[in-house]
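Undergrad: The structure follows.
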Amino acid sequence: MAENLKGCSVCCKSSWNQLQDLCRLAKLSCPALGISKRNLYDFEVEYLCDYKKIREQEYYLVKWRGYPDSESTWEPRQNLKCVRILKQFHKDLERELLRRHHRSKTPRHLDPSLANYLVQKAKQRRALRRWEQELNAKRSHLGRITVENEVDLDGPPRAFVYINEYRVGEGITLNQVAVGCECQDCLWAPTGGCCPGASLHKFAYNDQGQVRLRAGLPIYECNSRCRCGYDCPNRVVQKGIRYDLCIFRTDDGRGWGVRTLEKIRKNSFVMEYVGEIITSEEAERRGQIYDRQGATYLFDLDYVEDVYTVDAAYYGNISHFVNHSCDPNLQVYNVFIDNLDERLPRIAFFATRTIRAGEELTFDYNMQVDPVDMESTRMDSNFGLAGLPGSPKKRVRIECKCGTESCRKYLF
């Protein structure tokens, strides 16, 4: 039995910091965790709980890492070397003073409710940092994820699991493609039209990896059976998110949102919408539950027929947090790579315009597609234009809060 377990590993339920705390509490050294006899009794500031000023001397109530709250002590400013923690403490203090009293001058003693708020804020920051670390440990894409909440005390969402690709539900099979292209150069010298041509469609990208098809047209990328390599210009969506993105708390009642930390060029791929693939019947059952929550995470895959739905409520990637806008900067495309079943496309977001660093990413939950000239879409004359993937399931009338000039007032 032991031999069968060699080389196996499991995820630890405790974070690195939590394990270090346990070692110090138990007075155990652990070289793997960086806890030795030399630093076992070192005191490290976990966060600051309170503040007071006596005869021009500043004091802080310090919560020490690895020690209970009852062991917190008042320390003079000169004893503390934690510049980052001190700076964040005063930033949070000033912001809350402005919110409560419309002034930012620090009092000599803090009101108990204000001190309690600062403790809760410090604990929230730790929880969000742990969540950020978990997200980055699970992501398989190049782009990093940061998390930010400067609005309220909400922490990480409960029961949400970050995934990088579809989670296939019971009774659903994703059939792998059997053949691939034989191209020497898929963009400039495609053999038989490459993978798009094999499906009687046109090549989707230019030499910069930007989509050049009209919205509503499918994208066929090269697959795992193709002769071309990783650098093939027809492999874009499958390479995953390449931009650094931030999950942030909105200040206008829209919950969490996503902003880009980098400039994104027009028509560039941004992210996929992933979640659980479930049948439409199961989606109807879950939808009745989500209705009471005002949820909009059910996304119909109705490229050719409404058979399957993507549910990103509990399993999803960063697209789970992207908000609606009636004037969005992201457009949805159906993408086919290793599975060519037209009932099960992958859902990809592309930029509709140049998006500045720091700008929020949005898509239209009730998207529509303009009519497209049939001859410009597919290579044969029997093509009937299939539409965009379905919007998140439209069940209840939800008020829109996007605030754009073209706002329709309701999501659905």
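In case you wondered, yes, glycine gets a Cβ from its N, Cα and C as well.
From Swiss-Prot, for reference:
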- Trp64 to Ala: Abolishes methyltransferase activity (MUTAGEN)
- Tyr67 to Ala: Abolishes methyltransferase activity (MUTAGEN)
- 179-240: domain 'Pre-SET' (DOMAIN)
- Cys181, Cys195, Cys222, Cys226: Zn(2+) 2 binding site (BINDING)
- Cys186, Cys222, Cys228, Cys232: Zn(2+) 3 binding site (BINDING)
- Lys266 to Ala: Loss of SIRT1-mediated up-regulation of enzymatic activity (MUTAGEN)
- Lys266 to Gln: Significant loss of enzymatic activity (MUTAGEN)
- His320 to Arg: Strongly increases methylation of histone H3 (MUTAGEN)
- His324 to Leu or Lys: Abolishes methylation of histone H3 (MUTAGEN)
- Cys326 to Ala: Abolishes methylation of histone H3 (MUTAGEN)
- 396-412: domain 'Post-SET' (DOMAIN)
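Walk me through the surroundings of each of these features.
TA: Neighbour list (Trp64 (mutagenesis position), Cβ cut-off 8 Å, at least 6 residues apart, same chain): Phe43, Glu44, Val45, Glu46, Glu71, Ser72, Thr73.
Under the three-state DSSP scheme, Tyr67 (mutagenesis position) falls in the coil class.
In the predicted model, residues of the domain 'Pre-SET' (179-240) average a pLDDT of 95.
Less than 8 angstroms from the CB of Cys222 (Zn(2+) 2 binding site) sit Gly180, Cys181, Cys186, Cys194, Cys195, Cys228, Cys232, Asn234, Arg235, Ile337, each of them six or more residues away in the same chain.
Here the Cβ of Cys232 (Zn(2+) 3 binding site) has 20 other Cβ atoms within 10 Å, regardless of which shown protein chain they belong to.
Cβ neighbours within 10 Å of Lys266 (mutagenesis position), excluding its own Cβ and spanning all shown chains: 13. Lys266 (mutagenesis position) falls outside any helix or strand according to DSSP and counts as coil.
Taken residue by residue with DSSP, His320 (mutagenesis position) is part of a helix.
Taking the Cβ of His324 (mutagenesis position) as reference, residues of its chain lying under 8 Å away and at least six apart in sequence are, in sequence order, Thr296, Thr362, Phe363, Asp364, Tyr365, Cys400, Cys402, Leu411.
Taking a C-beta cut-off of under 8 angstroms and a sequence separation of 6 or more, Cys326 (mutagenesis position) has the following same-chain neighbours: Asp364, Cys400, Cys402, Thr404, Ser406, Cys407, Arg408.
With DSSP states grouped into helix (H, G, I), strand (E, B) and coil, the domain 'Post-SET' (396-412) comes out at 0 helix, 2 strand, 15 coil.
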Undergrad: Kindly report the helix/strand/coil residue split of the domain 'Pre-SET' (179-240) according to DSSP, in that order.
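TA: Across the domain 'Pre-SET' (179-240), DSSP assigns the residues as follows: 8 helix, 7 strand, 47 coil.
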Undergrad: Using a Cβ cut-off under 8 Å and a sequence separation of 6 or more, which residues in the same chain sit near His320 (mutagenesis position)?
TA: Phe160, Gly275, Tyr297, Ala312, Ala313
Undergrad: Using the centroid of the Cβ atoms of Cys186, Cys222, Cys228, Cys232 as reference, list every other same-chain residue with Cβ within 8 Å of it (recorded Zn(2+) 3 site), in sequence order.
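TA: Leaving out the recorded residues gives Cys181, Cys183, Cys194, Cys195, Cys226, Arg227, Gly229, Pro233, Asn234, Arg235.
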Undergrad: Can you check which residue among the binding-site residues Cys186, Cys195, Cys226, Cys228 has the largest number of Cβ atoms within 10 Å of its own?
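TA: Comparing the binding-site residues Cys186, Cys195, Cys226, Cys228, the most crowded Cβ belongs to Cys195.
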Undergrad: Given the recorded positions Tyr67, Cys181, and counting only Cβ atoms in the protein chains shown, which has the most within 10 Å of its Cβ?
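TA: Buried the deepest by this measure is Cys181.
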